[in-house]
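Notes follow the structure.
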Amino acid sequence: MEVCNCIEPQWPADELLMKYQYISDFFIAIAYFSIPLELIYFVKKSAVFPYRWVLVQFGAFIVLCGATHLINLWTFTTHSRTVALVMTTAKVLTAVVSCATALMLVHIIPDLLSVKTRELFLKNKAAELDREMGLIRTQEETGRHVRMLTHEIRSTLDRHTILKTTLVELGRTLALEECALWMPTRTGLELQLSYTLRHQHPVEYTVPIQLPVINQVFGTSRAVKISPNSPVARLRPVSGKYMLGEVVAVRVPLLHLSNFQINDWPELSTKRYALMVLMLPSDSARQWHVHELELVEVVADQVAVALSHAAILEESMRARDLLMEQNVALDLARREAETAIRARNDFLAVMNHEMRTPMHAIIALSSLLQETELTPEQRLMVETILKSSNLLATLMNDVLDLSRLEDGSLQLELGTFNLHTLFREVLNLIKPIAVVKKLPITLNLAPDLPEFVVGDEKRLMQIILNIVGNAVKFSKQGSISVTALVTKSDTRAADFFVVPTGSHFYLRVKVKDSGAGINPQDIPKIFTKFAQTQSLATRSSGGSGLGLAISKRFVNLMEGNIWIESDGLGKGCTAIFDVKLGISERSNESKQSGIPKVPAIPRHSNFTGLKVLVMDENGVSRMVTKGLLVHLGCEVTTVSSNEECLRVVSHEHKVVFMDVCMPGVENYQIALRIHEKFTKQRHQRPLLVALSGNTDKSTKEKCMSFGLDGVLLKPVSLDNIRDVLSDLLEPRVLYEGM
């Protein structure tokens, strides 16, 4: 009998039960072996896993458990001791690994629980971030709507368009049932329904501004929910409505524009507001959200700014229209003034010509009478007539000069002259009158005063004569002193600053008298044309009141200044003026040529047999001019028209006197035709002299452009015509008196 080293099963075998256990252990073993493989796979795929050793222990535990189940398959039947030993070893290892894993889990489980806590924290954080993102999206959406509404509002500067656009865009953006704007009335005591969303022309009814709901809204800058039944919220019929929509109201500031007065705008002596009311659709559960209220508040502020801009634009356009109307009126006034000035100048020109013609006869005949044998009484009368005529001629020249000064047509005629000689000539002219009144006159010229200067000699002499003449006229006793010096800085004329250079200097002339003096309050009137103060003179003193007015304008034209100083009535006065003069750079020889009318050679004085042609449309003037020439020994032929002059003139005539004040320009063109007539015999062409009553510079320039040889200003005396003939026959071109 063979011996078997086997172990019998512990209980009798049941074939069916054994099969189920066998199959179960097999699948348990397969599961235990597959779980570690899956864990190893996922751990390798995971980039971060903090419990790798625990996983190794857990895997070993599972593998050993699977091994015990697999070995247990051989224990259901008779098996050898080796199988039992293997089974025991596997269970011991499984027990060790299981205990180690259990001990390790004591430390791992709290960490695993904290992971869950972190997960919950992260979920809460994520939910909070989602809420914040929703708020940001809401704010962004609100901002987008605000920008869109602002763009629509700012796209125009018309007040009515702004308000209507605001209501339309708010109604579209917020899906409103109604939106309205209440504007304060002019008195500010009521609110008037001015604009609504659904009605183009709302019924204009008002509510008192002292309503509690209005005070509540005006008391805060936030949008306020109000009752749908409040007076300002009754915008649409409520019949048939189950539930009215929620209503909010917000104030719209009307910005104070201190520099503008806007029509149809409330008086803004105190802070004023308009009221904007917004209603959600009725019969709906919709409510106002915070971001919608914020949108309404921002839009209200934007509307306030846009309204202020529109108001400024309206006032600017109104001011522009007013300015355009004023400009049109000013332009019309300017044209009328220019027309009046032209009419005045034309009138003065005509009157000048018409008055100079009889004066020409008076002065000419008086000068002829002076050449005859007269008794002392007759000579005195003739001299009186001549002086009165010359005074009248001077007055006419003053009026014409003033007219040209005022319209800016008068210009200075600059030239080099002897300044010292000019002062001496002025004294020579004034001394006869001063001697009669027993008034001594002294002339003081500063040592550094230049002798030869560049300026308008005639106008400077006229200024000095006017001022010195006034000193003589209004002084009954005492003395008169004339001082000339180079101007230095003077603080008394605060608005006039002297800036001399190497090419010019400022001449100061002081005329001091011991006459009647001037009341200080009358000094500002002195330089007013046609003005004579009672303290200064009476009408018996003579004069037109133009002398100082013209002198002031001449001084201004010479870039100077003039003023008068007086301590009061009976204390005399001092007239002071500064004028700008150029410093002459000419040589001594050329300077000597600037000395006025000092003949260097004997002048012609015998004109016997000189054939002269006189053309003048005025019979009296023609006769007087002929008489002067005949008295000088000339053989005179007279004509009354241009055609007759052109037909009569011949090479026998040495001089032709022609009146250029005749109507039209033919009187100038006749000079050109005379030049053409003598083209082949230029040396036989007669000298052409213009007789003119116009003292302006344009007459002289026109005469030069038409080829005339000289100009003689009416009225003409015997000495004038003698000097002209002498100068022409030397020969040299003369433009006398211009």
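Glycine too: its Cβ is placed from the backbone N, Cα and C atoms.
Although substitutions are noted, the structure shown does not include any of them.
Under its mutagenesis entries, Swiss-Prot includes C6 to S with the note: Prevents dimerization but not ethylene binding.
Quoting Swiss-Prot on the mutagenesis of E38 to A: No effect on ethylene binding. E38 (mutagenesis position) falls within a helix when secondary structure is assigned with DSSP.
On its own chain, C65 (mutagenesis position) has Y32, T94 as residues at least 6 apart in sequence with a Cβ closer than 8 Å to its own Cβ. Secondary structure at C65 (mutagenesis position), taken from DSSP and collapsed to helix, strand or coil, is helix. C65 to Y or S appears in Swiss-Prot as a mutagenesis experiment; the accompanying note says: In etr1-1; no copper binding and ethylene insensitivity.
Positions annotated as Cu cation binding site by Swiss-Prot: C65, H69.
What Swiss-Prot says about the mutagenesis result for H79 to A is this: No effect.
On its own chain, C99 (mutagenesis position) has no residue at least 6 apart in sequence with a Cβ closer than 8 Å to its own Cβ. Looking at Swiss-Prot, you'll find the mutagenesis C99 to S noted as follows: No effect on dimerization or ethylene binding.
Here the Cβ of A102 (mutagenesis position) has 11 other Cβ atoms within 10 Å, regardless of which shown protein chain they belong to. One mutagenesis experiment catalogued in Swiss-Prot, A102 to T, is accompanied by this note: In etr1-2; ethylene insensitivity.
Counting Cβ atoms from all protein chains shown, M104 (mutagenesis position) has 15 others lying within 10 Å of its own Cβ. Listed in Swiss-Prot as a mutagenesis experiment, M104 to A is described as follows: No effect on ethylene binding.
As a whole-number mean, the pLDDT of the domain 'Histidine kinase' (350-585) in this prediction is 78. Residues or ranges marked as domain 'Histidine kinase' by Swiss-Prot on the basis of sequence analysis: 350-585.
Mutagenesis annotation in Swiss-Prot: H353 to E, described as Reduced affinity toward EIN2; the structure shown retains the original residue.
What Swiss-Prot says about the mutagenesis result for H353 to A is this: Loss of phosphorylation and increased affinity toward EIN2.
Sequence annotations record features per position, and here Swiss-Prot assigns ADP binding site to N470, A471, V472, K473, D513, K529, S544, L548. DSSP classifies L548 (ADP binding site) as helix under the three-state reduction. Same-chain residues at least 6 positions away in sequence with a Cβ under 8 Å from that of L548 (ADP binding site) are, in sequence order, N466, I467, N470, I526, F527.
Residues or ranges marked as domain 'Response regulatory' in Swiss-Prot (evidence: sequence analysis): 611-729. Across the domain 'Response regulatory' (611-729), the DSSP tally of helix, strand and coil residues reads 55 helix, 25 strand, 39 coil.
In the shown protein chains, 20 other C-beta atoms lie within 10 A of the C-beta of H69 (Cu cation binding site).
Fewest other C-beta atoms within 10 angstroms, among the recorded positions E38, D513, are seen around E38. Neighbour count (other Cβ atoms within 10 Å of the Cβ, all protein chains): 19 for V472 (ADP binding site). Around the Cβ of N470 (ADP binding site), 24 further Cβ atoms fall within 10 Å across all displayed protein chains. DSSP assigns D513 (ADP binding site) to a strand segment in the three-state reduction. For the pair formed by E38 (mutagenesis position) and V472 (ADP binding site), distance between Cα atoms is given as 138 Å, rounded to the nearest Å. Note: the CA-CA distance between H69 (Cu cation binding site) and A102 (mutagenesis position) rounds to 20 Å. In this structure, the C-alpha atom of K473 (ADP binding site) lies 138 angstrom from that of M104 (mutagenesis position).
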